[in-house]
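Asks: Below you will find the structure I want to go over with you.
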Amino acid sequence: MRRAVGFPALCLLLNLHAAGCFSRNNDHFLAIRQKKSWKPVFIYDHSQDIKKSLDIAQEAYKHNYHSPSEVQISKHHQIINSAFPRPAYDPSLNLLAESDQDLEIENLPIPAANVIVVTLQMDITKLNITLLRIFRQGVAAALGLLPQQVHINRLIEKKNQVELFVSPGNRKPGETQALQAEEVLRSLNVDGLHQSLPQFGITDVAPEKNVLQGQHEADKIWSKEGFYAVVIFLSIFIIIVTCLMIIYRLKERLQLSLRQDKEKNQEIHLSPIARQQAQSEAKTTHSMVQPDQAPKVLNVVVDPQGQCTPEIRNSTSTSVCPSPFRMKPIGLQERRGSNVSLTLDMSSLGSVEPFVAVSTPREKVAMEYLQSASRVLTRSQLRDVVASSHLLQSEFMEIPMNFVDPKEIDIPRHGTKNRYKTILPNPLSRVCLRPKNITDSLSTYINANYIRGYSGKEKAFIATQGPMINTVNDFWQMVWQEDSPVIVMITKLKEKNEKCVLYWPEKRGIYGKVEVLVTGVTECDNYTIRNLVLKQGSHTQHVKHYWYTSWPDHKTPDSAQPLLQLMLDVEEDRLASEGRGPVVVHCSAGIGRTGCFIATSIGCQQLKEEGVVDALSIVCQLRVDRGGMVQTSEQYEFVHHALCLFESRLSPETVE
């Protein structure tokens, strides 16, 4: 009987244990990673084995004792299985909240300045609730705070770190109030933390902003919203660039069409030329007195292609042009005095076959104008014309540019020594260097021309381009050969593009056979003066180098005073070096600013000696010697302003 009663009691206890009455939640000790992964967790259910054990025991009991109480005992299964029902596992519940509502991974949006990151050697995927509780208590003890004030915000598996924050003592549940990380770390007992939590292997405790800020910012950038923002920004940028390119292309097409229209409408009108009647028409057989015949007038119209079309009109219907040479305002290269293409074919430069340049009618007319044009201005007239800029512009447009046809220079490969392929030296006034050998004609070439001065003085100036890397030796050879006392440089080394190379040394340099020494440097307001000594063998020459740097890019100076002062200083040095060679003047191409300086210098001498000035004749004379001198109408006006400023300084006694 005792055996019959004891066995069911034992089965009852086993079923109670299987129902969870004595064991609390055994799955609390599962790893955090198992809960976090949201995968189904299979928990071993003790009740299944216990059920099997009970069934076996009952079968044995029935077999041995055959007691009528067997039916009553077998009914205990339903009572045992229904007592203390186990709730189904819900993965949405936080593992840390199941046993301790105060200990949970909160995942709150805490500012980076309030977050502390603790780096562990221990794998954080193995942390369960017990270990996290120990960790929180250890951190709280090291800070001297309550464990409830230490909050584990999240676990960072990639870097094996625990992110936590500390709340004030009066924090209410659900609030995100937290203390500053820097303030918390100042009160942290690091040694105590390592001693109290040795099993975690704490390697570093730092604010979140120094450890994870870059990662968070990168996560924000490559988030869905960040990706859309980048795509939108790139799309807007591409649209803007495309619109700018379209506008630029439309502007280029408009300028091209306007330029083509100007070329089509370009005409040169010559003054009427009386045509003599044929002798057979002028005489009558039976009369000694011949009536005067109204002379017919031949008008010659030269189209842009250089073809002459004669047109005969009666003199009574012919209107005389107020100017002997009138030209509509056109571009710089169209006014070059030649219809030959400006493109220089480098492959044809090596040809040694001699050729003869034939002047076209237009070139002959242009040269006649350059040699005869004149407009003498008194001092009062000079002041008046300076106030009328439109008159100066119209006058400038009538002056032929007189650029040189490349075929006129019979030197193979001379294009390698030209800075600009359309700016070439006039052959009649070209500076020829002494050849290194008889067969090397290229060694005699330099892009420079002798320029006549006041009263037609020969070789008063040399106008040349800014030296290039391969022409620096040629430049110094020319200065030595011509015994030039002064060099005037009116350009910077670079203005958007390279304008001139640095062709002088800092102290001493050797260029070919010429040694150059810098003996002194003087800084003035608008230019720098260098005293140079040139040596070749036992001979020496003293040269002054003026570097004018105040000329602005792509326009004329606002005031002519600095250039006028430079001109006066150069003129003083030239007079002190009487008997020596020409003054060398260069800018970049050797025609624009160079022409302004030389024209101003000649005009000032004329005003000083005669009391009048003929700027038109001066510029025409310069273009005969070197094509394109005084390159733009703005520079032509600037020359008149400089002459007017010089005139205002002359004494009233100067004869007009």
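Think of each number as a place in line: the chain as shown, counted from 1.
The backbone N, Cα and C atoms fix where each Cβ goes, glycine too.
None of the listed substitutions appears in this model.
Keep in mind that this is a model prediction, so the values were computed, not measured.
Below are the features I grabbed from Swiss-Prot:
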ACT_SITE  CYS587  active site, phosphocysteine intermediate
BINDING   ASP553, CYS587, SER588, ALA589, GLY590, ILE591, GLY592, ARG593, GLN631  substrate binding site
DOMAIN    392-646  domain 'Tyrosine-protein phosphatase'
MUTAGEN   SER338 to Ala  Loss of phosphorylation by PKA, constitutive MAPK binding
MUTAGEN   SER338 to Glu  Mimics phosphorylation by PKA, prevents MAPK binding
MUTAGEN   CYS587 to Ser  Loss of phosphatase activity
MUTAGEN   ARG593 to Met  Loss of phosphatase activity
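Would you situate these features in the structure and describe their surroundings?
Replies: In the three-state DSSP scheme, CYS587 (mutagenesis position) falls into the coil class. Within 10 Å of the Cβ of CYS587 (mutagenesis position) there are 26 other Cβ atoms, across all protein chains.
Around SER588 (substrate binding site), a 10 Å sphere centred on its CB holds 22 further CB atoms from the protein chains shown.
Sequence-distant neighbours of ARG593 (mutagenesis position) (same chain, 6+ residues apart, CB-CB distance under 8 A): ILE490, THR491, TRP551, CYS587, GLN635.
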Asks: For the binding-site residues listed here (GLY590, GLY592), tell me which residue's CB has the most neighbouring CB atoms inside 10 Å.
Replies: GLY590
Asks: Suppose we draw a 10 Å sphere around the Cβ of ASP553 (substrate binding site). How many other Cβ atoms does it contain, all chains included?
Replies: 9
Asks: What number of additional C-beta atoms lies within 10 angstroms of the C-beta atom of GLN631 (substrate binding site)?
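Replies: The answer is 19.
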